[in-house]
Amino acid sequence: MADPGDGPRAAPGEVAEPPGDESGTSGGEAFPLSSLANLFEGEEGSSSLSPVDASRPAGPGDGRPNLRMKFQGAFRKGVPNPIDLLESTLYESSVVPGPKKAPMDSLFDYGTYRHHPSDNKRWRRKVVEKQPQSPKAPAPQPPPILKVFNRPILFDIVSRGSTADLDGLLSFLLTHKKRLTDEEFREPSTGKTCLPKALLNLSNGRNDTIPVLLDIAERTGNMREFINSPFRDIYYRGQTSLHIAIERRCKHYVELLVAQGADVHAQARGRFFQPKDEGGYFYFGELPLSLAACTNQPHIVNYLTENPHKKADMRRQDSRGNTVLHALVAIADNTRENTKFVTKMYDLLLLKCSRLFPDSNLETVLNNDGLSPLMMAAKTGKIGVFQHIIRREVTDEDTRHLSRKFKDWAYGPVYSSLYDLSSLDTCGEEVSVLEILVYNSKIENRHEMLAVEPINELLRDKWRKFGAVSFYINVVSYLCAMVIFTLTAYYQPLEGTPPYPYRTTVDYLRLAGEVITLFTGVLFFFTSIKDLFTKKCPGVNSLFVDGSFQLLYFIYSVLVVVSAALYLAGIEAYLAVMVFALVLGWMNALYFTRGLKLTGTYSIMIQKILFKDLFRFLLVYLLFMIGYASALVTLLNPCTNMKVCDEDQSNCTVPTYPACRDSETFSAFLLDLFKLTIGMGDLEMLSSAKYPVVFILLLVTYIILTFVLLLNMLIALMGETVGQVSKESKHIWKLQWATTILDIERSFPVFLRKAFRSGEMVTVGKSSDGTPDRRWCFRVDEVNWSHWNQNLGIINEDPGKSEIYQYYGFSHTVGRLRRDRWSSVVPRVVELNKNSSADEVVVPLDNLGNPNCDGHQQGYAPKWRTDDAPL
């Protein structure tokens, strides 16, 4: 007998309808455990099936053993309503491929399932007996329904930005003691959590689920871990939500993340964030501050460096040792728009660092390669940034120590500028920018960078001080050495074996010539090794083009030393080695044609034709010769050992090439083919061919391909090379001329380098600590007819050179220097045109002259000495 307080029991022949169905059963009734127990009645025996169940065909959802296992698991896990477990199994269906997300959204496609409560509802029905309901029993309250969340559901919700679907997420996490950073909520391929997913799916710069996710993370106690959770795959390793917010240009989310404890020094080191030459796509310096700077977001840069929560340290370096200034140089591409924003951002960061860290100069920090931002710009050929750095002029007195260009005096359109030579010309103490420009052949536009002031005038000054005299002394010395070598080789004895005796005056003169030749060979050997190693040629192309003469001098010295060793050993083969050294020595005299523009351009043409056009021609021609020689020799009749005699049997000989084919025929035939190419050969071998027609046909095709085709192609290519060199002869010769100057300077000892150093020591202002700012500067007198005394921070109010000089240490032994007037003349900032747009930066890339203070190109000569002026 049933207890009146029990819930209603269904009769065996009735069907229990689920809540919310059209049966009219109240949706507020609880699911009776007795009905759940009756669901599995008669499962082991088929005799208890009702007629309704027996007549209904079995469907795919009637797997009773699986259903029993799911409900038993529900009881073990403590699910309040087992029907919820049935609904949760709907998310385990096959995943529909979603649209691709790139970049950084996902490396792989994952499925997205959107569940609608009215779709695909399936209810298990059980026939139970009808029992009258007790009108006195109150309906029990249903237990709360707990939503189930997993990665596909959560990622789909945040992608749509639906905050309503996140209801119940906090309860689910707290009930099951889970966190949003658990592995089950991460993308397996990248380790991405739902926060980066939400930031990558913004609508009009917003995603309303982001504050909700941060609130949930705070309540679950892992806010910092959730915000700073990085990507873990090799492609995007190290990237955090802060990087994504900056890349999406969302300052409000950047502020929100930083306020919640985001790491402002997180480093994104994945393959995607490497330079292009290393297989990456966008290198920005790994740090969030560098990313904001490289994407031209000054408002985010200001916030990261000045926020009250955690300030980004601008002095921080990435895994390559690069600062944010290095990163800006790395992304420069010499276009006008790119150069404009890079230079403005560069100055913003440099000035900001000076104000925040007065004792630090961000521009002097070296990376792992030992390069400052200026050196990096020179090495990578970023001419726009390079020109901006070396010509930077700051008129603000508080940050004037960051200037590299100072106006000493101005009078009308004429003004004298002082350029800071630190890092530009280091006088051998460390690697200088000038050496990087001259000896780094990977820069295609280095001849343009050498035309930027003050580099151009600095080279002219070096040539006037020591380059010209040293160069002509070297020319005379080398020619004398080669004349002595030639006379020594010409008057070698014809009889006897080496070493030859020295008896007469001529013999002693020959001995003196041999000693001088050996001495020059040893000298060239060590100097060539020094030049080849100290220049650090970056590749084979640099070695054979820029270092071609150093390589030829090295080979010449080796031949001279080997020839001397063979001579002393008594081997007559020394003569063969000596003649090669003699030829190569006279060819090396072309090196000294660099001193003159006319002959210097000619030597450059010869180098390019030898290493470019002629090399390719010889490669193809050699293949043709080997192929045709192999085929034609095969057609010749082999030689026999039978002797061929005259009619009187007096002269008997064994037949050889060209009468037949023997062991030496192939090499001799190669020489005959070369003679045919230049029109000097004959066809004596035709008589010994097995098939003369085939032989002649092959010879005709060979002559057409080599004499007609290849030779004319070589002539055309050489003409094109000569034309290209002629168009850029001036710039190319200047590069060779600069190389000659630096070669001479590097051959000097350190004390001579300092003695001939260009520039003067001047006091240009005050440093950050208030002490006099003394620098080694180079003076360039310039003229500007478009703007007159605009925004010029001048040092001296009296124009022209002073007649009073001071001496500073070692410099007084070289020459008198310009008087330091800082103690008597207070620097003034003359601002006569406050409406000039000083912020506009326009870098002329075609004609690299001196821009005026507004950045516009001048129509007149930017300096006193023009490029066409004689040296």
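Just so you know, glycine gets a Cβ as well, placed from its N, Cα and C.
Original residues fill every noted site, and no substitution is shown.
Quantities reported herein were computed from a predicted structural model and do not represent experimental measurements.
What Swiss-Prot records for K192, K197, N201, Y236, R237, G238, Q239, R248 is ATP binding site, and it gives similarity to another entry as the kind of evidence. DSSP assigns K197 (ATP binding site) to a helical segment in the three-state reduction.
According to Swiss-Prot, the feature Ca(2+) binding site maps to D682, an assignment based on similarity to another entry. Around D682 (mutagenesis position), the same-chain residues at least 6 positions away in sequence with a Cβ under 8 Å from its Cβ are D672, K675.
For the mutagenesis result Y110 to F, the note given in Swiss-Prot is Increases protein abundance at plasma membrane. Greatly reduces channel activity.
While the structure shown retains the original residue, Swiss-Prot records the mutagenesis experiment Y253 to F with this note: Results are conflicting as to whether hypotonicity-dependent channel activity is abolished. Y253 (mutagenesis position) falls within a helical segment according to DSSP. Around Y253 (mutagenesis position), a 10 Å sphere centred on its CB holds 25 further CB atoms from the protein chains shown.
One entry in Swiss-Prot concerns the mutagenesis experiment Y556 to F. Its note says: No changes in channel activation by 4-alpha-PDD or heat. In the three-state DSSP scheme, Y556 (mutagenesis position) is classed as helix. Neighbour count (other Cβ atoms within 10 Å of the Cβ, all protein chains): 24 for Y556 (mutagenesis position).
Record note (Swiss-Prot), mutagenesis Y556 to A: Reduces channel activation by 4-alpha-PDD and heat but not hypo-osmotic cell swelling. The unchanged residue is displayed.
One entry in Swiss-Prot concerns the mutagenesis experiment S557 to A. Its note says: No changes in channel activity. Taking the Cβ of S557 (mutagenesis position) as reference, residues of its chain lying under 8 Å away and at least six apart in sequence are, in sequence order, G521, V522, L523, F524, F525, S528.
For N651 to Q, Swiss-Prot lists a mutagenesis experiment annotated as follows: Loss of a probable N-glycosylation site. Increased expression at the cell membrane, leading to increased ion currents.
Other Cβ atoms within 10 Å of the Cβ of D672 (mutagenesis position), summed over all protein chains shown, number 20. D672 (mutagenesis position) falls within a helical segment according to DSSP. Experimental mutagenesis is annotated in Swiss-Prot for D672 to A, with the remark: Greatly reduces Ca(2+) permeation and channel rectification; when associated with A-682.
Among the sequence features in Swiss-Prot, the mutagenesis site K675 to A is noted as follows: No effect on channel pore properties. Within 10 Å of the C-beta of K675 (mutagenesis position) there are 12 other C-beta atoms, taking all protein chains into account.
M680 to A appears in Swiss-Prot as a mutagenesis experiment; the accompanying note says: Impairs Ca(2+) permeation. Long-range Cβ neighbours of M680 (mutagenesis position) (same chain, at least 6 residues apart, Cβ-Cβ under 8 Å): none. DSSP gives M680 (mutagenesis position) a coil state; it is part of no helix or strand.
Quoted from Swiss-Prot for the published mutagenesis D682 to A: Greatly reduces Ca(2+) permeation and channel rectification; when associated with A-672.
Among the mutagenesis entries in Swiss-Prot is Y805 to F, noted as: No changes in channel activity.
Under the heading of mutagenesis, Swiss-Prot lists S824 to D and annotates it as follows: Phosphomimetic mutant which enhances channel function.
For the published mutagenesis S824 to A, Swiss-Prot gives the following note: Loss of phosphorylation but no significant effect on channel activity.
Around K192 (ATP binding site), a 10 Å sphere centred on its CB holds 28 further CB atoms from the protein chains shown. Cβ neighbour count for Q239 (ATP binding site): 27 (other Cβ atoms within 10 Å of its Cβ, all protein chains included). Within 10 Å of the C-beta of N201 (ATP binding site) there are 16 other C-beta atoms, taking all protein chains into account.
Across the structure, N201 (ATP binding site) and Y556 (mutagenesis position) place their CA atoms 68 angstrom apart. DSSP gives R237 (ATP binding site) a coil state; it is part of no helix or strand. Of all the binding-site residues listed (K197, R237, R248), R248 has the fewest other CB atoms within 10 A of its CB.
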